[in-house]
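Q: Copying in the features that Swiss-Prot gives for the protein in this structure:
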type	residues	note
VARIANT	ALA106 to Cys	In strain: SF300
BINDING	LYS132, 168-170, 176-177, 206-213, PHE240, 303-304	ATP binding site
DOMAIN	136-337	domain 'ATP-grasp'
VARIANT	GLU153 to Asp	In strain: SF300
VARIANT	SER185 to Gly	In strain: SF300
BINDING	GLU304	Mg(2+) 1 binding site
BINDING	GLU304, ASN306	Mg(2+) 2 binding site
Amino acid sequence: MNKIKVAIIFGGCSEEHDVSVKSAIEIAANINTEKFDPHYIGITKNGVWKLCKKPCTEWEADSLPAIFSPDRKTHGLLVMKEREYETRRIDVAFPVLHGKCGEDGAIQGLFELSGIPYVGCDIQSSAACMDKSLAYILTKNAGIAVPEFQMIEKGDKPEARTLTYPVFVKPARSGSSFGVTKVNSTEELNAAIEAAGQYDGKILIEQAISGCEVGCAVMGNEDDLIVGEVDQIRLSHGIFRIHQENEPEKGSENAMIIVPADIPVEERNRVQETAKKVYRVLGCRGLARVDLFLQEDGGIVLNEVNTLPGFTSYSRYPRMAAAAGITLPALIDSLITLAIER
């Protein structure tokens, strides 16, 4: 049987570049090479595409210039060797890219043009989930609770007196808590807006939600969905930003991730059902991690949806899947299969 040629794309221009490299390293270590023939394409922080042997911290050292061709006849890569391009057919693409140009529909559009099946959400659902304000509007219209929020553009000044503190100020289109600030008073607001504006021109100001933060890994296309165990983030202080820490592999500096979540089974079931509803409302396919707040009165409020969650050794999505009995090799296999079947 011929192996399935899988292009695993990692790195990228976003602030989450280093996380993406770590995710690709884990996937490379766990993909079934008896079934799949992986081709690793790294994107530098400056946006240069290169074919490399394997993802690692020094992946650029031994690499060749390569690009995905939008030509459907090529159906794959153009690789520069000895001043000439050679073509490499690809059966399916697995973008392991986080943040802008990875989770926002941009690279998904390239795969659509090229006619190559790809792991994860399509253009529309990727864009909707990446923009937190759009995700809130769509899910609220479907009857899902969301935080009170307002949007401003970079350089605008909100009417501070209309806000009930604390609030969170965050880039509307970013991830891993980059540019996110908890604001407790009017005096802190302008600095928080400036910090968020470094990552996006569209800024979200949302009401802080009391309760615990929980998450749910969802996998599948359309109605046939599989969920992982619910996890729970227990903070000692500050906000959850493990991907910005120096040594996250040794554990978070301010958070404990509990899998399964330390909540009653009935509440875990409700969180899973809410996560599946959010997934369907936003048109997700393949996979997504749905983050929610569980309030003391039992209310469940949407936080955000990550359409290409991390696959690092400390990432939440694979840990939730593992707690439900899905190993990382099996998870990778299932995600590639879902992409081909879609």
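Quick reminder: no glycine exception, Cβ is built from N, Cα and C everywhere.
Heads up, this one's the original sequence, none of the swaps are in it.
Quick one: where do these features end up spatially?
A: Taking a C-beta cut-off of under 8 Å and a sequence gap of six or more, ALA106 (variant position) has these contacts in its own chain: LYS100. A helical conformation is recorded for ALA106 (variant position) in the three-state DSSP classification.
Around the Cβ of LYS170 (ATP binding site), 27 further Cβ atoms fall within 10 Å across all displayed protein chains.
Residue density at GLU153 (variant position): 11 other Cβ atoms are found within 10 A of its Cβ, drawing on all protein chains shown. GLU153 (variant position) falls within a strand segment according to DSSP.
For SER185 (variant position), the same-chain residues that are 6 or more apart in sequence and have a Cβ closer than 8 Å to its Cβ are TYR165. DSSP classifies SER185 (variant position) as coil under the three-state reduction.
Under the DSSP three-state reduction, GLU304 (Mg(2+) 1 binding site) is assigned to strand.
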Q: Within a 10 Å radius around the Cβ, which one of these binding-site residues has the most neighbouring Cβ atoms: ASN303, ASN306?
A: ASN306
Q: Once the DSSP letters are reduced so that anything not helix or strand counts as coil, what is CYS212 (ATP binding site)?
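A: It is in a strand.
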Q: If you count Cβ atoms within 10 Å of each one, which of the binding-site residues GLU206, GLU304 comes out on top?
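A: Ranked by Cβ atoms within 10 Å, first place goes to GLU206.
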Q: In terms of Cα spacing, which of the recorded positions LYS132, GLU153, LYS170, GLU206, ILE209, CYS212 are within 10 angstroms of GLU304 (Mg(2+) 1 binding site)?
A: LYS132
